[in-house]
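Novice: Handing you a structure now.
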Amino acid sequence: MSTIPSEIINWTILNEIISMDDDDSDFSKGLIIQFIDQAQTTFAQMQRQLDGEKNLTELDNLGHFLKGSSAALGLQRIAWVCERIQNLGRKMEHFFPNKTELVNTLSDKSIINGINIDEDDEEIKIQVDDKDENSIYLILIAKALNQSRLEFKLARIELSKYYNTNL
């Protein structure tokens with residue numbers, strides 16, 4: 001398993017998109033707003049899978065989808081967590097780090113000042129069958145989903161600062 005990037009945003013990637021703005025940030029800002037809507041919808045779909053069907057293939061697909069769109073915008077920590085969800089859905093990984101370890105990798109920890117990093121956590125109380133070999137993967141995906149929500153919140157803070165508006 002690769003290590004999570006220390007920067008929330010890869011500005012080299014995002015600046016390529018921003019360069020298309022031509023003195024008007026509406027283009028790049030519009031892409032970010034679309035991503036925000038897309039991410040919230042995808043998080044909800046993942047949660048429904050964890051609460052309902054518990055389909056690892058669908059969770060893999062959702063993780064892959066969000067990994068691609070977040071990576072394209074340079075939102076590299078979200079992309080990293082979504083890749084873990086994808087790999088857990090494929091049973092290619094068997095571990096997910098705890099939240100404190102991941103938060104401690106941030107290059108600028110001041111972004112978390114005043115934020116309750118556990119505020120939006122869904123309880124990791126998904127109903128699993130102890131005899132189901134997929135149970136551990138579902139529990140780890142639930143843990144990763146909570147982390148992706150935190151990374152999403154941190155990315156929104158950074159992007160809101162850049163665009164000087166609440167995104």
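For all residues, glycine too, the Cβ spot is worked out from N, Cα and C.
Below are the features listed in Swiss-Prot for this protein:
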type	residues	note
DOMAIN	24-129	domain 'HPt'
MUTAGEN	His64 to Gln	Loss of function
MUTAGEN	Lys67 to Ala	Reduces binding of the 4-aspartylphosphate of SLN1
MUTAGEN	Gly68 to Gln	Reduces phosphoryl transfer rate
MUTAGEN	Gly74 to Cys	In NH1; causes resistance to the antifungal antibiotic pradimicin
MUTAGEN	Gln86 to Ala	Reduces phosphoryl transfer rate
MUTAGEN	Arg90 to Ala	Reduces phosphoryl transfer rate
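Could you place the listed features in the three-dimensional structure?
Specialist: In the predicted model, residues of the domain 'HPt' (24-129) average a pLDDT of 91.
Around the Cβ of His64 (mutagenesis position), 16 further Cβ atoms fall within 10 Å across all displayed protein chains. His64 (mutagenesis position) falls within a helical segment according to DSSP.
Other Cβ atoms within 10 Å of the Cβ of Lys67 (mutagenesis position), summed over all protein chains shown, number 22.
For Gly74 (mutagenesis position), the count of additional Cβ atoms within 10 Å of its Cβ stands at 21 [all protein chains shown].
Non-local neighbourhood of Gln86 (mutagenesis position): Asp60, Gly63, His64, Lys67, each in the same chain, at least six residues away, with C-beta under 8 Å from its C-beta.
DSSP assigns Arg90 (mutagenesis position) to coil in the three-state reduction, placing it in neither a helix nor a strand.
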Novice: Which residues of the same chain, at least 6 positions away in sequence, have a Cβ lying under 8 Å from the Cβ of Arg90 (mutagenesis position)?
Specialist: Leu56, Asp60
Novice: Tell me which residues of the chain lie with their Cβ under 8 angstroms from that of Gly68 (mutagenesis position), as long as they are six or more apart in sequence?
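Specialist: Listed in sequence order: Ala79.
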